[in-house]
Amino acid sequence: MGKEQKEKKDGNLSIKEEVEKELNKKSTAELFRKIKNEKISFFLPFKCLPAQHRKLLFISFVCAVLSGGTLPFFISVFGVILKNMNLGDDINPIILSLVSIGLVQFILSMISSYCMDVITSKILKTLKLEYLRSVFYQDGQFHDNNPGSKLRSDLDFYLEQVSSGIGTKFITIFTYASSFLGLYIWSLIKNARLTLCITCVFPLIYVCGVICNKKVKLNKKTSLLYNNNTMSIIEEALMGIRTVASYCGEKTILNKFNLSETFYSKYILKANFVEALHIGLINGLILVSYAFGFWYGTRIIINSATNQYPNNDFNGASVISILLGVLISMFMLTIILPNITEYMKALEATNSLYEIINRKPLVENNDDGETLPNIKKIEFKNVRFHYDTRKDVEIYKDLSFTLKEGKTYAFVGESGCGKSTILKLIERLYDPTEGDIIVNDSHNLKDINLKWWRSKIGVVSQDPLLFSNSIKNNIKYSLYSLKDLEAMENYYEENTNDTYENKNFSLISNSMTSNELLEMKKEYQTIKDSDVVDVSKKVLIHDFVSSLPDKYDTLVGSNASKLSGGQKQRISIARAIMRNPKILILDEATSSLDNKSEYLVQKTINNLKGNENRITIIIAHRLSTIRYANTIFVLSNRERSDNNNNNNNDDNNNNNNNNNNKINNEGSYIIEQGTHDSLMKNKNGIYHLMINNQKISSNKSSNNGNDNGSDNKSSAYKDSDTGNDADNMNSLSIHENENISNNRNCKNTAENEKEEKVPFFKRMFRRKKKAPNNLRIIYKEIFSYKKDVTIIFFSILVAGGLYPVFALLYARYVSTLFDFANLEYNSNKYSIYILLIAIAMFISETLKNYYNNKIGEKVEKTMKRRLFENILYQEMSFFDQDKNTPGVLSAHINRDVHLLKTGLVNNIVIFSHFIMLFLVSMVMSFYFCPIVAAVLTFIYFINMRVFAVRARLTKSKEIEKKENMSSGVFAFSSDDEMFKDPSFLIQEAFYNMHTVINYGLEDYFCNLIEKAIDYKNKGQKRRIIVNAALWGFSQSAQLFINSFAYWFGSFLIKRGTILVDDFMKSLFTFIFTGSYAGKLMSLKGDSENAKLSFEKYYPLMIRKSNIDVRDDGGIRINKNLIKGKVDIKDVNFRYISRPNVPIYKNLSFTCDSKKTTAIVGETGSGKSTFMNLLLRFYDLKNDHIILKNDMTNFQDYQNNNNNSLVLKNVNEFSNQSGSAEDYTVFNNNGEILLDDINICDYNLRDLRNLFSIVSQEPMLFNMSIYENIKFGREDATLEDVKRVSKFAAIDEFIESLPNKYDTNVGPYGKSLSGGQKQRIAIARALLREPKILLLDEATSSLDSNSEKLIEKTIVDIKDKADKTIITIAHRIASIKRSDKIVVFNNPDRNGTFVQSHGTHDELLSAQDGIYKKYVKLAK
């Protein structure tokens, strides 16, 4: 066991180790030094403001300072008011002056708030756009080290910190600082000795703050890394949900999630404990200062009375004024410090953003770079290169070759030998480590303007990425960069004061003449839909697109999930060709196409290659696609062998090539080059061997026939190639709308209902609906932590009662100041009491804050885990919905749950504290002076209501945004609100980063996101004004209330109704309560946001999956007894999310046990859907799809009783369902049997454990190679992993890496080539030892040698391990040895059925069979 555990440890880099590795880039001491020595400008967040907004900042600052300066005046007359009330003198003139000051404070605070809200909106927008521009223009090494999920997570986190730290919190700092300084200076002038005595604890508070701040920063930095890791786990799991479900990997993902969250909680709780300790110390030390003040103030009065201080008229009224002044200034400090902490977080976040914004990319943009009249030649000279993430692995060894205009070049070689990296170097995603890339003999690629260079390149990658947009816009994206030039010019003209933006405009404008710029703008204006249609016809997708209900406006879905792989690839080809590039790069451009589509697209590519002004570069494993290239370069990363084997046997050559020649760690080089014919002459050459491995064996009897027959066949093929057979090819019409939904512009029912017309202010002040009872699940979770809740309860009891008791002691102390006989005794007594209160306050506040945060973290972790777990186990139709994209769901899991914690969980404690404080204060106040207490209670309730209305603005803003989502702002073809959401657009851009860079869409997306931000902020001016008015009232309300209280108290005292002493006791208790009420109401906005988040969280949390692997029901399976026979009987199927598209029509066939069954058909004919049904991603049970016959718009309605989907006309959506003639009912029915038992009757987990699937686009996770291979089988040892790696022909490559099986594959496996990813996926599938192996284009990304090895391995596995194999492939060579080949066909678009089935030879013998035509096209 010890050895196995060691092996597992060696091969498994834990989450903690990964994060510690990240932290160790800087030692702990270095981190402390950095925190200490970072010289960050205090006004850094405002650095990006243009001149006009800086004027607003100055106005806001001045008004905030003047507003705070009004408070010292109130304190200065406080003693006079007390004196006049005791003497019965008139105080009305003083009250009127206080009211006047209150009005001034109201106006000043309102102006300050309005200006700051405008500034905050501008800052957040500018920082976001500058961050995005910088990220978009970074180099490939940067993006290797900073995956999109991390960049997006960091951006959200940092902007949230900036948003929290500026705005009203920033002006609060200056307002209250002004009050603090004014009061403190006044107190010093009044009596410096007493003031200094009271404030002697300030240095200690400062030292504690510095020490605590260092500890908090370090722990929060660590916790942020773990939080980023958690987000990466969530996003990858949702992106690869089909892989997770098919391998029953939910528990594996959840375990990694729990581990990451555990470490996050550990470090965040350390930070929270230090913060709680700091808060407790501040509260306790402030009360200690008052104990000193009470004692020393008495000493001064006594000494003054005995003439120890000559000429000192210091008396009790002076002590009261100073104590109150310092008391309020101290309270100002307690408000300032948390806001300063928030602002310091904003400073640090801004600094982190500017580290990215100011980062100079390794591949510079070359503002003044050269532009060339043409591109005639590209030459690699002794190029060496390694990736920054794997510096020990050299990719190339003195690579040299030349590419010339008008020629076509192909690069071939084993997977991982660096073919795709050549393309990345040409695109200048990276620069060579050594050597040069020379253009036109004399221009180094580094000296050429980067944006201009990339504008001349069209790319079709191996794994095409499309945006969640329409087909039309996806094709147009290649020319949208031209639109950016015009949009950016207008933008910069309007923002001429912004240096950063001007610099970027200079980048473009300096690289071309005004005439060129004008021509490009003119060229963009001519991009018409007809151009899109023309290019679609060239790549043969026009018929397919035209058959869709929305045609070119059809949305492709998140990650193009509504398209098959072949459809995505052809749209990607159309996008590249639309650009008419000077350099056309085709990286496995036809790897996902069926033979017929490949032939047609390849013919188009061949036509394009004839362009005399274009360099065409092709990478392909299908060597038939490159035979007409002018030059073929064969790359190898193996050691040269002088002993060539003369044996012509393919297998022997293959074995020699792979086993005798070891991988060369010094990098790849060109081992052969030439035309197809010249390379084929070398019988022992690698290229010749690769060709032989891909040859398709025709029927032996046909091959042995007469030469004339062969010649005729050859002639027929040539005729078809030249066009004589084109009609026949086109007659095989392409019906590929399996995965396309009817994406008509779907409007929500609520958007069509007439909204209640309520005036704005009435809407603000009307009563809210009660919170949903469902919130009890959160409260229940909170109170499940009984020990923590008990500690919080007692700490609230203590802390809630201490302030009113302190207020009572304060009032009694004031009374003793006029009782000179007992003055010394009473002051000593009250000083001791306050010291005891200070100790109790320190303990209670520390415990309350720490356990409040502790429960919050526990609840957040639990809620996040439950939501993530419930989402993971949903059926696939849930993820097919546009509202459930990975980006949206991950936001729900992270942001919404966090808002629930801060807005509900944490605020419960604060609210409970306030209730306790309020109840004690009211009891005391009513006891001493019921009349004053009643009036003040009424006034405070009105004041609190105003606070609540201000807080509701946040919620109303969100509601208004939702109400306005139906208006069209962008050039999208859908009304879906995602396209108007900046977060969604950023998610799109970051996930498709390579495409954004390739097609120069950096500025396009920045402009699009800017419009989305402007739309989001649209119409907020009135709301800002109302918020400013309410803020002004909140700042001046205390002055108005006190003025009224003094007037009312004076009135009652004059009438003899109450005593001055009782009035003071009642008043002081309410002063403390009112100050805490303001703190409570300032958090009200968080509560409203939390309730909004709960409305999103709760439906996802309680949603029951219709196909749940957690269900233990069903027939349990003994794996050893399963034979593996699969029967498909009369299956009719439509996707619930795409009800108008029939997928299958009475589909029936059998996959025999222990045999290999291959499925072939055109792209989009439903081949992959069969595997989805087999894995029970979708069910055929009780699914009814009801369509309205005259449907124009769709609205989904899920009927939970019979699991049916009802789609109705939105405009007629009502309680009446209409007559039966208005609807057409389709049933998903039929059976899929495994060993003669319906698969729905089996236990779902047991069923999926019988299968292993290797998909066309394999999904790997951001883990080590070892962890990825053992995914789905956690009990596997390192030896098991190594064994299957040899089967998958990937072991030699892994062993050549510095970290071997511990090598991390990067986010989504991006650190590996396509072929390497696919071989690891094959190893992962084999490790599960499945009874049924599903191969969906499993070898599409492999080189010929690896493909042959894998095919041989698969045959051996089938023979030795009793496995049923079901394979989908477009390469006929990979399926010709199958026991049965099933041909899918969908000629009338009414659903796919089985056209024919049989062996390869049987199907070839059929006259005019579709399969025979496929074989012909594959030659």
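Cβ coordinates come from backbone N, Cα and C, glycine included.
Every residue here is the original one, so none of the noted swaps is modelled.
Annotation comment: Swiss-Prot describes 58-345 as domain 'ABC transmembrane type-1 1', evidence class sequence analysis.
Sequence-distant contacts (6 or more apart, same chain, Cβ under 8 Å) of Y184 (mutagenesis position) comprise T195, T199, G325, V326, S329. While the structure shown retains the original residue, Swiss-Prot records the mutagenesis experiment Y184 to F with this note: Increases ATPase activity.
In this structure, T199 (mutagenesis position) belongs to neither helix nor strand by DSSP; it is coil. For T199 to A, Swiss-Prot lists a mutagenesis experiment annotated as follows: Increases ATPase activity.
In this structure, K217 (mutagenesis position) is part of a helix by DSSP. Quoted from Swiss-Prot for the published mutagenesis K217 to Q: Significantly increases ATPase activity; when associated with Q-220 and Q-221.
K221 to Q appears in Swiss-Prot as a published mutagenesis result, with the remark: Significantly increases ATPase activity; when associated with Q-217 and Q-220. Residue environment of K221 (mutagenesis position) contains 18 other Cβ atoms, counted within 10 Å of its Cβ in all protein chains.
Under mutagenesis, Swiss-Prot gives F331 to A with this note: Results in less ATPase activity when stimulated with mefloquine or halofantrine, indicating the role of the residue in mefloquine and halofantrine binding.
Residues annotated as domain 'ABC transporter 1' in Swiss-Prot: 378-662.
DSSP assigns E588 (mutagenesis position) to coil in the three-state reduction, placing it in neither a helix nor a strand. Among the mutagenesis results in Swiss-Prot, E588 to Q has the note: Abolishes ATPase activity and xenobiotic transport; when associated with Q-1337. The residue drawn here is the original one.
Annotation source Swiss-Prot lists domain 'ABC transmembrane type-1 2' at 791-1083, citing sequence analysis.
Under its mutagenesis entries, Swiss-Prot includes S1034 to C with the note: Decreases ATPase activity. DSSP assigns S1034 (mutagenesis position) to a helical segment in the three-state reduction.
Swiss-Prot lists N1042 to D among its mutagenesis entries, and the accompanying note reads: Decreases ATPase activity. Secondary structure at N1042 (mutagenesis position), taken from DSSP and collapsed to helix, strand or coil, is helix. Summarising the environment of N1042 (mutagenesis position), the number of other Cβ atoms within 10 Å of its Cβ, over all protein chains shown, is 21.
According to Swiss-Prot, the feature Mg(2+) 2 binding site maps to S1168, Q1256, an assignment based on experimental evidence. Note on S1168 (Mg(2+) 2 binding site): other Cβ atoms within 10 Å of its Cβ, all shown chains, come to 22.
For the mutagenesis experiment E1337 to Q, the note given by Swiss-Prot reads: Abolishes ATPase activity and xenobiotic transport; when associated with Q-588. Using a 10 Å Cβ-Cβ cutoff, E1337 (mutagenesis position) registers 24 neighbours.
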Study note, to complete from the structure: CB neighbours within 10 A of E588 (mutagenesis position), counting all protein chains shown, number 24
Practice item. Using C-alpha positions only, work out which of the recorded positions K217, E588, S1168 is nearest to S1034 (mutagenesis position). Key: K217
Practice item. Please work out the mean pLDDT for the residues of the domain 'ABC transporter 1' (378-662). Key: 71
Check your understanding: Cα within 10 Å of E1337 (mutagenesis position): which of the mutagenesis positions K217, K221, F331, E588, N1042 qualify?
Key -> none
Exercise for review: Specify the count of other C-beta atoms within 10 Å of the C-beta of S1034 (mutagenesis position).
Suggested key: 20
Review point. Taking Cα atoms as reference points, which of the mutagenesis positions K217, K221, E588, N1042 is nearest to Q1256 (Mg(2+) 2 binding site)?
Key: E588
Revision key, fill the gap. Closest by Cα to E588 (mutagenesis position), out of the recorded positions K217, K221, N1042, S1168, is S1168
Practice item. Have a look at the recorded positions K217, K221, N1042, S1168 and say which one has the shortest Cα distance to F331 (mutagenesis position). Key: N1042
**Study point:** Nearest of the recorded positions (K217, K221, S1168) to N1042 (mutagenesis position) - Cα to Cα
**Key:** K217
Exercise for review: Would you kindly give the Cα-Cα distance separating S1168 (Mg(2+) 2 binding site) and K217 (mutagenesis position), rounded to the nearest Å?
Suggested key: 50
Practice item. Determine, to the nearest whole angstrom, how far the Cα atom of S1168 (Mg(2+) 2 binding site) is from the Cα atom of K221 (mutagenesis position). Key: 44
Review point. If you draw a 10 Å sphere on the Cβ of Q1256 (Mg(2+) 2 binding site), how many other Cβ atoms land inside?
Key: 22
